[in-house]
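Read the structure below first, then the notes.
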Amino acid sequence: MSTGKESSKAYADIESRGDYKDDGKKGSTLSSKQHFMLSLTFILIGLSSLNVWNTALGLNINFKYNTFQITGLVCSSIVALFVEIPKIMLPFLLGGLSILCAGFQISHSFFTDTQFDTYCLVAFIVIGVVAGLAQTIAFNIGSTMEDNMGGYMSAGIGISGVFIFVINLLLDQFVSPEKHYGVNKAKLLYLYIICELCLILAIVFCVCNLDLTNKNNKKDEENKENNATLSYMELFKDSYKAILTMFLVNWLTLQLFPGVGHKKWQESHNISDYNVTIIVGMFQVFDFLSRYPPNLTHIKIFKNFTFSLNKLLVANSLRLLFIPWFILNACVDHPFFKNIVQQCVCMAMLAFTNGWFNTVPFLVFVKELKKAKKKKEIEIISTFLVIAMFVGLFCGIWTTYIYNLFNIVLPKPDLPPIDVTQ
């Protein structure tokens, strides 16, 4: 990893500029090797920071605790807005996630059922806080680099879901189905070992490829007038389009998935567990695939995958059409809406637009800012986007309960009475 020092120097050069404006890759001082190592670093951070949570979900560890995890994400990102978290904390936060992984393994093997359940509750909250802080720091660093790395961070987050999903399926073929406290014992052990290895890799790449120090703090203090940033309200007005798009895409996704599709689809049409696995897999795979094209717009066939925030807002408005589509798939007893292929297409389109529209704002928001130019201002706006993403997820998971107020699940057919006289 010989590019580590050179990459850190390149990043330090960007930090030392009085004004910051990302104009794409034109004029980049980073070599292709440095760019590759940095992109791989941010992919690993995104992947490893979400693996712990995705593994818990994949093992079906008390899904209701998901709401606590989302709450932790929101709280941590808001704290990061008002309290400057040192960049050097990034590898320590990733290390904290690896300790939580070991905690799942130890508590599942040696604790009682009640103690394990209590650990899971506490761990989900801590995962939200720690992962939220790690992602906020990483997005701040990536979005203010010479070559915007925010898109690669988003890509890493997308990889996590399909990565854990595929490993889960492979382990089903090789490990014992024995369960302990309702959770597969062998799968929990191996999945969290993989999470720990990913986190260790991410820590190594962070330390070697990123400048996590604040070398220019003294210079910044000496030039307070030059470094005076715009107020939060001015920064919000300058970036409200990106903030709104981040909120909308995440709110709609978590409102519909998995609460309506696949859960209410399964209740209405008695979908088999195998087909449910396929439907969920469609979400994981297409969410993963859609996060890459926006990062590859230098390739001709992908050049139209990034566009202005105005167009993205229009696209998010059109995305609301998924609401009636998902509801019809649950409440209509017709071969078309019961068809597994149609359901997979519906889920794939929701997932593809989710990953795509989550990545674009981090890539284009800097270019559309009118007032914000300084690196510190870009970092604050990047934190705004992370908060919008987490608040969108939080609102989505809570508003999905609205559909319980309406009878969109088809009634079960009445069974013929049993003749007890025979």
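Even glycines carry a Cβ here, placed using N, Cα and C.
With a 10 A radius on its CB, Gln135 (mutagenesis position) counts 27 other CB atoms from all the protein chains. Positions annotated as inosine binding site by Swiss-Prot: Trp53, Gln135, Asp287, Arg291.
Cβ environment of Ser49 (mutagenesis position): Leu94, Leu97, Ala131, Ala134, Gln135, Ala138, Gly156, Ile157, Ser160, Ala202 lie under 8 Å away, each six or more residues apart in the same chain. Experimental mutagenesis at this site is recorded by Swiss-Prot as Ser49 to Cys, annotated: No significant growth defects in adenosine-dependent proliferation assay when transporter expressed in purine auxotrophic yeast strain.
Experimental mutagenesis is annotated in Swiss-Prot for Leu50 to Ala, with the remark: Reduces the binding affinity of GSK4 inhibitor. DSSP gives Leu50 (mutagenesis position) a helix state.
In Swiss-Prot, a published mutagenesis experiment is listed as Asn51 to Cys, annotated No significant growth defects in adenosine-dependent proliferation assay when transporter expressed in purine auxotrophic yeast strain. Listed in sequence order, the residues of the same chain lying 6 or more apart from Asn51 (mutagenesis position) and placing their CB within less than 8 Å of its CB are Ser160, Phe163, Ile164, Ile194, Cys195, Cys198, Leu199.
Among the mutagenesis experiments that Swiss-Prot reports, Trp53 to Cys is described with the note: Results in severe growth defects in adenosine-dependent proliferation assay when transporter expressed in purine auxotrophic yeast strain. In sequence order, Gln69, Phe124, Ile127, Gly128, Ala131 make up the list of same-chain residues 6 or more apart from Trp53 (mutagenesis position) whose Cβ falls under 8 Å from its Cβ.
Listed in sequence order, the residues of the same chain lying 6 or more apart from Leu73 (mutagenesis position) and placing their CB within less than 8 Å of its CB are Gly128, Val129, Ala131, Gly132, Phe390, Leu393, Phe394. Leu73 to Ala appears in Swiss-Prot as a published mutagenesis result, with the remark: Reduces the binding affinity of GSK4 inhibitor.
DSSP gives Gln135 (mutagenesis position) a helix state. Experimental mutagenesis at this site is recorded by Swiss-Prot as Gln135 to Cys, annotated: Results in severe growth defects in adenosine-dependent proliferation assay when transporter expressed in purine auxotrophic yeast strain. Abolishes adenosine and uridine transport.
Annotation of the published mutagenesis Gln135 to Ala in Swiss-Prot: Abolishes inosine binding and transport activity. Reduces the binding affinity of GSK4 inhibitor; the original residue is retained in the structure shown.
Phe139 to Ala appears in Swiss-Prot as a mutagenesis experiment; the accompanying note says: Reduces the binding affinity of GSK4 inhibitor. Cβ neighbours of Phe139 (mutagenesis position) (same chain, under 8 Å, six or more residues apart in sequence): Gly150, Met153, Phe362, Ser382, Thr383, Leu385, Val386.
Of all the Cβ atoms in the protein chains shown, 27 others lie within 10 Å of the Cβ of Arg291 (mutagenesis position). The annotation that Swiss-Prot gives for the mutagenesis experiment Arg291 to Cys reads: Results in severe growth defects in adenosine-dependent proliferation assay when transporter expressed in purine auxotrophic yeast strain. Abolishes adenosine and uridine transport.
Among the natural variants that Swiss-Prot reports, Phe92 to Ile is described with the note: No significant effects on affinity for hypoxanthine, inosine, adenine or adenosine. In sequence order, no residues are near Phe92 (variant position), counting only same-chain partners six or more apart with C-beta under 8 A. In three-state terms derived from DSSP, Phe92 (variant position) belongs to a helical segment.
All protein chains included, Val129 (variant position) registers 20 other Cβ atoms within 10 Å of its own Cβ. Look at Val129 (variant position): DSSP puts it in a helix. Here Swiss-Prot describes Val129 to Ile as a natural variant; the accompanying note says: No significant effects on affinity for hypoxanthine, inosine, adenine or adenosine; when associated with S-36 or F-133.
Under the heading of natural variants, Swiss-Prot lists Leu133 to Phe and annotates it as follows: No significant effects on affinity for hypoxanthine, inosine, adenine or adenosine; when associated with I-129. Around the Cβ of Leu133 (variant position), 26 further Cβ atoms fall within 10 Å across all displayed protein chains.
Residues near Ser317 (variant position) in space but far in sequence (CB under 8 A, at least 6 apart, same chain): none are found. As a natural variant entry, Ser317 to Thr appears in Swiss-Prot alongside the note: No significant effects on affinity for hypoxanthine, inosine, adenine or adenosine.
The two recorded residues, Leu133 (variant position) and Asp287 (inosine binding site), show a Cα separation of 23 Å. According to DSSP, Ser317 (variant position) is assigned to a helical segment. Cα of Leu50 (mutagenesis position) to Cα of Asp287 (inosine binding site): a span of 14 Å.
Of all the Cβ atoms in the protein chains shown, 27 others lie within 10 Å of the Cβ of Asp287 (inosine binding site).
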